[in-house]
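Colleague: Here Swiss-Prot flags 19-298 as domain 'Septin-type G'. Swiss-Prot lists G29 to A among its mutagenesis entries, and the accompanying note reads: Abolishes GTP-binding; no strong effect in vivo. Positions annotated as GTP binding site by Swiss-Prot, on the basis of similarity to another entry: 29-36, G92, 172-180, G230, R247. According to Swiss-Prot, the mutagenesis experiment G32 to A carries the following note: Abolishes GTP-binding; no strong effect in vivo. Annotation of the mutagenesis experiment G34 to A in Swiss-Prot: Abolishes GTP-binding; no strong effect in vivo. The mutagenesis experiment N40 to E is recorded by Swiss-Prot, whose note states: Temperature-sensitive; no effect at 23 degrees Celsius but loss of function at 37 degrees Celsius; abolishes interaction with itself. For G230 to E, Swiss-Prot lists a mutagenesis experiment annotated as follows: Temperature-sensitive; no effect at 23 degrees Celsius but loss of function at 37 degrees Celsius. Experimental mutagenesis is annotated in Swiss-Prot for K412 to R, with the remark: Abolishes sumoylation in vitro.
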Amino acid sequence: MSGIIDASSALRKRKHLKRGITFTVMIVGQSGSGRSTFINTLCGQQVVDTSTTILLPTDTSTEIDLQLREETVELEDDEGVKIQLNIIDTPGFGDSLDNSPSFEIISDYIRHQYDEILLEESRVRRNPRFKDGRVHCCLYLINPTGHGLKEIDVEFIRQLGSLVNIIPVISKSDSLTRDELKLNKKLIMEDIDRWNLPIYNFPFDEDEISDEDYETNMYLRTLLPFAIIGSNEVYEMGGDVGTIRGRKYPWGILDVEDSSISDFVILRNALLISHLHDLKNYTHEILYERYRTEALSGESVAAESIRPNLTKLNGSSSSSTTTRRNTNPFKQSNNINNDVLNPASDMHGQSTGENNETYMTREEQIRLEEERLKAFEERVQQELLLKRQELLQREKELREIEARLEKEAKIKQEE
């Protein structure tokens, strides 16, 4: 089926001008998930150093700050199509006992890029050099546990899926056998379906899509989550094989681009060739338009804005002791005995509690929206002030130039 991807990629290339393309992808995963190695493998060169922040069993630290690191790489394929790939790495994600700040940092970054577009669209004269920083795709790396999603995985996709195209990826899939990998994929997709998590599943319009694209998208859906293998090493194999990027084992060298054992090549082609424009269009026409409509109408920008304050998420185990009410899919209720002993009072208390929780949730939603709109208004005012200062400075420079020219003209006349 990989031939379908190649044919579809060639067809889509002919539909677009051969000019520079800018594409932004965010790589999210816990330390040890292979983010840095995957970035280097994706770009075919050393872009970032491998992470050294893997926590040891004896490490007693509970808080590690998330960092957003941006790298820009220019790629060019065999047909001369240039892609400016903006990569956002997320070292420190999921390495704390309380990971809610990490969610907020990533969410705020994505929202800020939308706000910048919204601000640019509101200007009378737009900046021709304005750079669109919107994140077109988020690759979420899942550790190969052989099980389904952990709580942190569920919460991240639940909270960020309405803002960015999330594609789930099983990293370091060579650590699993074929049967284990097949089971791992099945369990992950069952969790995604069970909790109705919003991921990018290569959507399409049945009335407009061609038969070839339909077959391609359906094939890509069967591969979710993609299973990848990365490597920072390049080996010279000799003969017709030439140079490969692979991983060395006692029994030989594994080619990470071998589609029979890894989905890496298919994922790379989907990201950078066949579905690059689809991801960009979906970001602009669906995700951004939804954000824009809700922001201007004063409604909730995303589904998570109506949730109570985030509680602590365990970044290392799905058996977390988190006490979030009605939002933890992995925690069973422990109030069964109380319900049996005193059902009437419990129902009354539950009703009152739910009403209070709904009221507080609504108040929190309104407060968050007011803060966001206030910050947006302040940013607009600041932009206007800076533009006004630039205009005044420009007028001053023009007056000085005019005065100098007049002075030079008078000197020439006197001579």
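Note: Cβ is positioned from N, Cα and C throughout, glycine not excepted.
Source: prediction; values computed, not measured.
I'd like to know what surrounds each of these features in this structure.
Modeller: Under the DSSP three-state reduction, G29 (mutagenesis position) is assigned to coil, being neither helix nor strand.
Cβ neighbour count for R178 (GTP binding site) (all protein chains, 10 Å cutoff from its Cβ): 9. In the three-state DSSP scheme, R178 (GTP binding site) is classed as helix.
With a 10 A radius on its CB, G32 (mutagenesis position) counts 16 other CB atoms from all the protein chains.
In the three-state DSSP scheme, G34 (mutagenesis position) is classed as coil. Taking Cβ-Cβ distances under 8 Å and a sequence gap of 6 or more within the same chain, the neighbours of G34 (mutagenesis position) are L141, S171, K172, G230.
Listed in sequence order, Q46, V47, V48, G230, N232 are the same-chain residues at least 6 apart in sequence whose CB falls under 8 Å from the CB of N40 (mutagenesis position).
In the three-state DSSP scheme, G230 (mutagenesis position) is classed as coil.
Sequence-distant neighbours of K412 (mutagenesis position) (same chain, 6+ residues apart, CB-CB distance under 8 A): none.
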Colleague: Determine, to the nearest whole angstrom, how far the Cα atom of R35 (GTP binding site) is from the Cα atom of G29 (mutagenesis position).
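Modeller: With distance taken Cα to Cα, G29 (mutagenesis position) is 6 Å from R35 (GTP binding site).
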Colleague: For S175 (GTP binding site), which residues in the same chain are close in space, meaning a Cβ under 8 Å from its Cβ, but six or more apart along the sequence?
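Modeller: P144 - these are the non-local Cβ neighbours of S175 (GTP binding site), listed in sequence order.
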Colleague: Taking only same-chain residues 6+ apart in sequence, whose CB is under 8 Å from that of G29 (mutagenesis position), what do you get?
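Modeller: Listed in sequence order, they are R35, T90, F93, G94, Y140, L141, I142, N143, S171.
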Colleague: Cα-Cα, whole number of Å: R178 (GTP binding site) versus G32 (mutagenesis position)?
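Modeller: Distance between the two Cα atoms comes out at 22 Å.
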